[in-house]
Amino acid sequence: MERPRAPPSPLNDAESLSERRSLEIFNPSSGKETHGSTSSSSKPPLDGNNKGSSSKWMEFQDSAKITERTAEWGLSAVKPDSGDDGISFKLSSEVERSKNMSRRSSEESTSSESGAFPRVSQELKTALSTLQQTFVVSDATQPHCPIVYASSGFFTMTGYSSKEIVGRNCRFLQGPDTDKNEVAKIRDCVKNGKSYCGRLLNYKKDGTPFWNLLTVTPIKDDQGNTIKFIGMQVEVSKYTEGVNDKALRPNGLSKSLIRYDARQKEKALDSITEVVQTIRHRKSQVQESVSNDTMVKPDSSTTPTPGRQTRQSDEASKSFRTPGRVSTPTGSKLKSSNNRHEDLLRMEPEELMLSTEVIGQRDSWDLSDRERDIRQGIDLATTLERIEKNFVISDPRLPDNPIIFASDSFLELTEYSREEILGRNCRFLQGPETDQATVQKIRDAIRDQREITVQLINYTKSGKKFWNLFHLQPMRDQKGELQYFIGVQLDGSDHVEPLQNRLSERTEMQSSKLVKATATNVDEAVRELPDANTRPEDLWAAHSKPVYPLPHNKESTSWKAIKKIQASGETVGLHHFKPIKPLGSGDTGSVHLVELKGTGELYAMKAMEKTMMLNRNKAHRACIEREIISLLDHPFLPTLYASFQTSTHVCLITDFCPGGELFALLDRQPMKILTEDSARFYAAEVVIGLEYLHCLGIVYRDLKPENILLKKDGHIVLADFDLSFMTTCTPQLIIPAAPSKRRRSKSQPLPTFVAEPSTQSNSFVGTEEYIAPEIITGAGHTSAIDWWALGILLYEMLYGRTPFRGKNRQKTFANILHKDLTFPSSIPVSLVGRQLINTLLNRDPSSRLGSKGGANEIKQHAFFRGINWPLIRGMSPPPLDAPLSIIEKDPNAKDIKWEDDGVLVNSTDLDIDLF
């Protein structure tokens, strides 16, 4: 018997309307359907014609650019009602629900045969209807895993109706050119209850093929049995390289400068996490959707976080500190989980930081489930990919000078997909009215390897013509040989002089400066990447270079053991080391505890799989890390003892830190926090480590407890430099002004040494909770992002959590940009401690503590009073509630070899581990 539909609540007609319009496919035998209205929004094409002054990457010239960039991370701009000139932001999902609830197209199917397929509860239906993702839910307990729920986006994307898909397996999307190997992978994952993420060619109802980035993940019950599968689809036809991902150069590397599948997979994995958590915590999601109507306004003094506020009792505040982290004995972050975030406490803003109030926060229902996922470093875009201008890069060393990179803005301007552009020559933009004499000038410039700026008529894919101010610029390598051509386009259609039928001289002059500046920025950005024409053996050549000791550590027992091998004429390699145990894994590889055979000396070995590094655009990251570590000679930074490569991996041999990670140390504390004395000690050593890095021109970019290792004596070592940025640094000695004669004292103020990296970067890298605002907005960042991360680190050490964490990446980024900084009143922290955090977490990087005077500004803060900076190496770490746990070699452990299964893990793809 069919369960009657609950009547709409008189208290919330909007919620009732949302429930009726949400897509429901639970009674598949119905012959009656109700089709709701559908609408879709598309991003307006970028013409690249920005006005006004231009920043280095020419992003955010006006509010439209801000809106466009923030929209990529789930935020929508809202014009204020009053005369305020600012822009308010709220999550896109909230804007969509409040502006037009019919956007969630409705299709219902009812039937008297209620037992045909398992029902999904009304509560779950309501929760799922709040999501913006395109996905289906299948019943894993039934043969062929029939679909029992689909989001409205699935119908919009595929063109099918509920009657046509309910009860069916998703294979109806397959067609003649669907890769059978990918289909076999999906079947194997479904059969074994595993996850899958991959791109395959699917077909819409009308036969139109499209590239579908499919992510499948299981939902399991308490006994570990798979009961549902979520299949999330993302149409990536516009931006994927498509079949070009298999196009190779003569050197065996991809013709495309960037491998886009890896980018899209990382975003998809974060997106499906929200779907999974919605199913697992549907009650909280429904409650949040009802109360989530408060807008977030930048720099607002009012409550910034969406959600209903309810005061909590003291007992509730105590539950915040309930132990919940679980770590492996080695301190590895592989399988750690954290329940201490389940009841995050939200405080009202407090400008003077003298008192706080504890207020409940609704968006924290799934934070513990995301703990292990979001602590990994992310690498979402290089500086090159974030230049929002119309440009392409071609390689004249290949036949016909094909395009190997096309910006997203270029795709919008020309209406072509990336798959249609890569591998082609730019002449596809020509048409009937294209002046061939101008085209010949471009050909002559290519032949002569010189730059040229011209204007000509080009055509979009749909046949629309536009006036293109085109700038061609050659790019040469360090030897002066031609490497690439950079082609920048600017749509000048709105500035054509009718009588002359061309751009005016003034417009051409101004626009020429703009396209030339863009080409210069592209030239700088592309140099961060390895030369696409490099032979694979040359790409990893740096890892085969010998390593020699630097002055301060050359007499250590670790170096003496390595030097014995070098003295014998041998090259240090994998065969010299015996695997002991795995220590953990990061974004680019796995870390092993190893022993140098015959010496008893222990080291840490980081192994990175070559194919995975290439597929995920991380080859240059591995090379940068090797270069950086080879320069380090400091007690709070790792020492490189050797680097080498095998046929499949590149390896780095560095210090083994038996104290494990600071993350694990925090985890073991009864309250999951450190005392101020301990936090001060560790923060001080981090400051000194960062000061040394900045002096070398290195921006760390991934400071977090997982990357702070502890030596046996309790002192720190900063680890993992694969996300770091290396540039130049010009040290300065600032002489203080001499005091007046009247006030002259015996002690003269000492000069201040300041050394901060001088160049900006615009890569989108870091760890979600620690990323600085300027990285999210794409405004370009300097070493000031490390001081922001120091503020987050201090907050986590003192309060047991980070201040801006949200239930998903979009919400975390929204919080980082707009949420007021508050402090839990249930945990006493001194005023100077809160003041230091507040000045470090200044959203304006130019006003952030440390941005002008570097580490010296931070050292002088009152929080660090009592720290003897020159002698901090000799200090004993303050006592801890739970002492340091030392990782030791187990004498009874079974001997293992590198050839054994699972010892040197070959991770060739992105992993999904949501459960």
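The backbone N, Cα and C atoms fix where each Cβ goes, and this holds for glycine too.
Sequence annotations record features per position, and here Swiss-Prot assigns active site, proton acceptor to Asp702 based on sequence analysis. Among the features that Swiss-Prot reports, FMN 2 binding site is placed at Asn425, Arg427, Gln430, Arg443, Asn458, Asn468, Phe470, Gln489, with the record citing experimental evidence. The feature domain 'PAS 1' is assigned by Swiss-Prot to 120-193, with sequence analysis given as support. Marked as domain 'Protein kinase' by Swiss-Prot on the basis of sequence analysis: 577-864. According to Swiss-Prot, the mutagenesis experiment Cys170 to Ala carries the annotation: No effect on light-dependent autophosphorylation. For the mutagenesis of Thr217 to Gln, Swiss-Prot gives this note: Loss of dimerization. The structure shown keeps the original residue. According to Swiss-Prot, the mutagenesis experiment Met232 to Val carries the annotation: Loss of dimerization. Listed in Swiss-Prot as a mutagenesis experiment, Val392 to Thr is described as follows: Red-shifted emitted light fluorescence (502 nm) but normal absorption (maximum at 447 nm); when associated with K-489. Where Swiss-Prot documents Cys426 to Ala as a mutagenesis experiment, the accompanying text is: Severe loss of light-sensing and light-dependent autophosphorylation. For Gln489 to Lys, Swiss-Prot lists a mutagenesis experiment annotated as follows: Blue-shifted light absorption (maximum at 441 nm) and emitted fluorescence (487 nm). Red-shifted light emitted fluorescence (502 nm) but normal absorption (maximum at 447 nm); when associated with T-392. Annotation of the mutagenesis experiment Thr727 to Ile in Swiss-Prot: In cav1-2; loss of chloroplast avoidance response in response to high fluence blue light.
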Where Arg427 (FMN 2 binding site) sits in the secondary structure, as DSSP reduces it to three classes: helix
Gln430 (FMN 2 binding site) to Gln489 (mutagenesis position) - Cα separation in whole Å: 13
Helix, strand and coil totals (DSSP H, G, I; E, B; other) for the domain 'PAS 1' (120-193): 34 helix, 9 strand, 31 coil
For Val392 (mutagenesis position): intrachain residues, at least 6 apart, with Cβ closer than 8 Å: Ile403, Phe405, Ala406, Ser407, Phe410, Ile421, Cys426, Ile486, Gly487, Gln489
Cα proximity to Phe470 (FMN 2 binding site), best match among recorded positions Cys170, Asp702, Thr727: Thr727
Rounded Cα separation (Å) that holds between Asn425 (FMN 2 binding site) and Met232 (mutagenesis position): 35
Neighbouring C-beta atoms (10 Å sphere around the C-beta of Cys426 (mutagenesis position)): 21
DSSP-derived class (H/G/I helix, E/B strand, else coil) of Asp702 (active site, proton acceptor): coil
Distance check against Thr217 (mutagenesis position) for the recorded positions Cys170, Arg427, Arg443, Asn458, Asn468, Thr727, keeping those with Cα within 10 Å: none
Residues Asn425, Arg427, Gln430, Arg443, Asn458, Asn468, Phe470, Gln489 [recorded FMN 2 binders]: greatest CA to CA distance in Å: 16
Closest of Cys170, Met232, Asp702 to Asn468 (FMN 2 binding site), Cα positions, recorded positions only: Met232
All-chain count of other Cβ atoms within 10 Å of Gln430 (FMN 2 binding site): 15
By Cα-Cα distance, the member of recorded positions Cys170, Met232, Asp702, Thr727 nearest Arg443 (FMN 2 binding site): Thr727
DSSP state at Thr727 (mutagenesis position), helix/strand/coil: coil
Among Thr217, Asn425, Asn458, Gln489, Thr727 [recorded positions], residue with fewest other Cβ within 10 Å: Asn425
Packing count at Cys170 (mutagenesis position) (other Cβ atoms within 10 Å of its Cβ): 24
Per-region confidence, the domain 'Protein kinase' (577-864) (mean pLDDT, whole number): 93
Cβ neighbours of Met232 (mutagenesis position) where a neighbour is any other Cβ within 10 Å: 25
